[in-house]
Amino acid sequence: MALRVAAFDLDGVLALPSIAGVLRHTEEALALPRDFLLGAFQMKFPEGPTEQLMKGKITFSQWVPLMDESCRKSSKACGASLPENFSISEIFSQAMAARSINRPMLQAAAALKKKGFTTCIVTNNWLDDSDKRDILAQMMCELSQHFDFLIESCQVGMIKPEPQIYKFVLDTLKAKPNEVVFLDDFGSNLKPARDMGMVTILVRDTASALRELEKVTGTQFPEAPLPVPCSPNDVSHGYVTVKPGIRLHFVEMGSGPAICLCHGFPESWFSWRYQIPALAQAGFRVLAIDMKGYGDSSSPPEIEEYAMELLCEEMVTFLNKLGIPQAVFIGHDWAGVLVWNMALFHPERVRAVASLNTPLMPPNPEVSPMEVIRSIPVFNYQLYFQEPGVAEAELEKNMSRTFKSFFRTSDDMGLLTVNKATEMGGILVGTPEDPKVSKITTEEEIEYYIQQFKKSGFRGPLNWYRNTERNWKWSCKALGRKILVPALMVTAEKDIVLRPEMSKNMENWIPFLKRGHIEDCGHWTQIEKPAEVNQILIKWLKTEIQNPSVTSKI
């Protein structure tokens with residue numbers, strides 16, 4: 001029978017360095033006998049303090065004095081000398097602080113889950129009521145988002161290597177032993193699983209374990225794995241009514257300073273799937289919004305409902321309804337225009353602003369914006385989008401074709417006739433009826449976009465393009481203003497529409513602008529180069545938001 005369940009230990013597998021390794025190092029540093037600390041922690045004393053701890057019969061704070069006393073008695077019995085300031089609590093605090101998530105192993109678990117495996121964490125863990133309990137809480141919070149089940153010994157009253165916990169795992173996952181692969185860093189924990197018929201992998205080092213896991217599951221893990229994305233079913237969804245009959249849908253994760261992620265055309269909150277967990281883990285409250293007209297947000301048909309002035313006002317209302325005085329606004333594509341305007345017209349509500357691909361382009365009050373669009377060949381598709389109903393019919397006819405044609409890397413974006421749409425009578429003219437899915441998306445992800453656009457249609461999203469004159473007149477009111485809030489511009493080398501050179505004069509209007517640049521990247525920056533995007537954003541956010549300079553910028 002084929003494997004369909006993957007069970008992972010926490011310490012030493014999903015979290016490194018292992019506590020056992022730290023205890024071993026401490027034994028050596030204090031010149032203690034081998035296994036003096038490790039033996040106690042590994043429950044070599046049945047019904048002793050550690051077994052009670054792992055079964056949830058006592059808490060960490062109850063366990064510490066018992067272990068301190070046990071260690072002092074053991075030291076006298078074996079003639080070992082403990083330092084006066086010896087503290088099990090301090091040793092464990094240092095061990096917990098040193099641990100971090102083993103990203104390659106987490107990526108492997110995510111890849112298996114994406115392939116259809118049920119994934120589970122099976123760990124001997126404790127009820128942590130210490131003053132450092134937030135360390136364990138943060139790790140478990142992040143990991144639990146990526147697994148179907150979390151089985152902790154302290155919650156179920158059973159520990160590895162007792163056989164009953166493995167039976168509990170099988171019952172919980174509704175699996176047979178020969179359908180399960182189990183990974184642990186202790187052979188003693190694997191033996192009962194192997195005796196029951198599970199496939200077992202002893203994790204001595206991550207690389208070897210992953211090679212073995214690839215072999216037994218028939219799954220090839222990427223050499224340069226992507227950040228772990230969130231899925232629609234694993235995030236919290238919310239709604240804010242910004243005016244009668246109009247609501248905005250958003251996805252939320254994390255705590256800390258608020259970040260509003262704003263997507264472009266034709267996208268969804270889901271386009272930020274690789275950024276949401278990473279930014280939340282970095283210490284931020286992330287709100288990824290379905291922009292007006294998209295997905296589960298309202299999509300009124302009137303063109304004027306999508307005027308930039310109104311869209312910005314509704315973003316302010318969005319913040320008000322959630323009780324958020326200020327937020328970091330990060331936008332891509334059309335939402336890049338929105339976030340720059342938020343910084344110009346509502347700077348008091350903008351803690352910082354960043355745009356992917358879309359530069360700040362102040363209007364020329366002497367030249368009609370439609371003339372500008374007509375003068376730039378690659379903007380021809382925007383002229384095609386102007387007539388209500390025309391582009392809607394083309395894009396809604398076969399949405400699988402639409403999204404597979406749009407979401408492609410810079411190397412094969414030629415499927416779209418962006419510079420000849422009016423001449424050819426469409427933006428999809430000449431594209432295959434059933435294009436192959438690009439390497440930056442999957443069939444399942446394309447299906448989610450289709451599902452979302454079946455709710456909203458393309459009328460609302462296309463209406464963002466149909467307020468050009470109205471937006472121009474409004475934006476002229478900001479002529480002469482400068483953006484003084486912390487700001488970041490991220491350019492993508494191979495974006496054929498929003499080219500990096502279009503941003504070259506931005507420092508004239510944003511004197512303290514920071515920059516990031518991503519090579520070999522096209523228009524769909526967040527999903528084409530998610531690791532690079534995350535690195536740039538988090539570095540900037542930590543500098544500007546979490547550790548800001550005290551120097552005034554005025």
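For all residues, glycine too, the Cβ spot is worked out from N, Cα and C.
Nothing has been swapped: the model has the original residues at all the noted spots.
Listed in Swiss-Prot:
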BINDING   D9, D11, D185  Mg(2+) binding site
BINDING   T123, N124  phosphate binding site
MUTAGEN   D333 to G  Loss of epoxide hydrolase activity
MUTAGEN   W334 to F  Slight reduction of epoxide hydrolase activity
BINDING   Y381  substrate binding site
MUTAGEN   E433 to Q or K  Slight loss of epoxide hydrolase activity
MUTAGEN   D434 to Y  Slight loss of epoxide hydrolase activity
ACT_SITE  Y465  active site, proton donor
MUTAGEN   D495 to H  Loss of epoxide hydrolase activity
MUTAGEN   H517 to Y  Reduces epoxide hydrolase activity by 50%. Loss of activity; when associated with Y-521
MUTAGEN   C521 to Y  Loss of epoxide hydrolase activity; when associated with Y-517
MUTAGEN   H523 to D, N or Y  Loss of epoxide hydrolase activity
MUTAGEN   Q526 to H  Reduces epoxide hydrolase activity by 80%; when associated with T-542
MUTAGEN   W540 to L or S  Reduces epoxide hydrolase activity by 95%
MUTAGEN   K542 to T  Reduces epoxide hydrolase activity by 80%; when associated with H-526
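K542 (mutagenesis position) is 18 Å away from H517 (mutagenesis position) when you measure Cα to Cα.
In this structure the C-alpha atoms belonging to the residue listed as 'substrate binding site' and Q526 (mutagenesis position) are separated by 22 Å.
Close to the recorded Mg(2+) site, the chain also has L10, G12, V13, L14, A15, S18, A20, T123, D184, F186, N189, V203: residues not among D9, D11, D185 whose Cβ is within 8 Å of the site's Cβ mean position. Cα-Cα distances to E433 (mutagenesis position) place none of the recorded positions D9, D11, T123, N124, D185, Y465 within 10 Å.
K542 (mutagenesis position) falls within a helical segment according to DSSP. Listed in sequence order, the recorded positions near D11 (Mg(2+) binding site) (C-alpha within 10 Å of its C-alpha) are T123, N124, out of T123, N124, D333, Y465, H523. The Cβ neighbour count for K542 (mutagenesis position), using a 10 Å radius over every protein chain in view, is 14. Under DSSP, T123 (phosphate binding site) is assigned to a strand (E or B) in the three-state scheme. Cβ-based neighbour count (10 Å, all protein chains) for H523 (mutagenesis position) stands at 24.
Its own atom aside, the Cβ of Y381 (substrate binding site) has 20 Cβ atoms within 10 angstroms in the protein chains shown. Secondary structure at D333 (mutagenesis position), taken from DSSP and collapsed to helix, strand or coil, is coil.
Its own atom aside, the Cβ of D333 (mutagenesis position) has 25 Cβ atoms within 10 angstroms in the protein chains shown.
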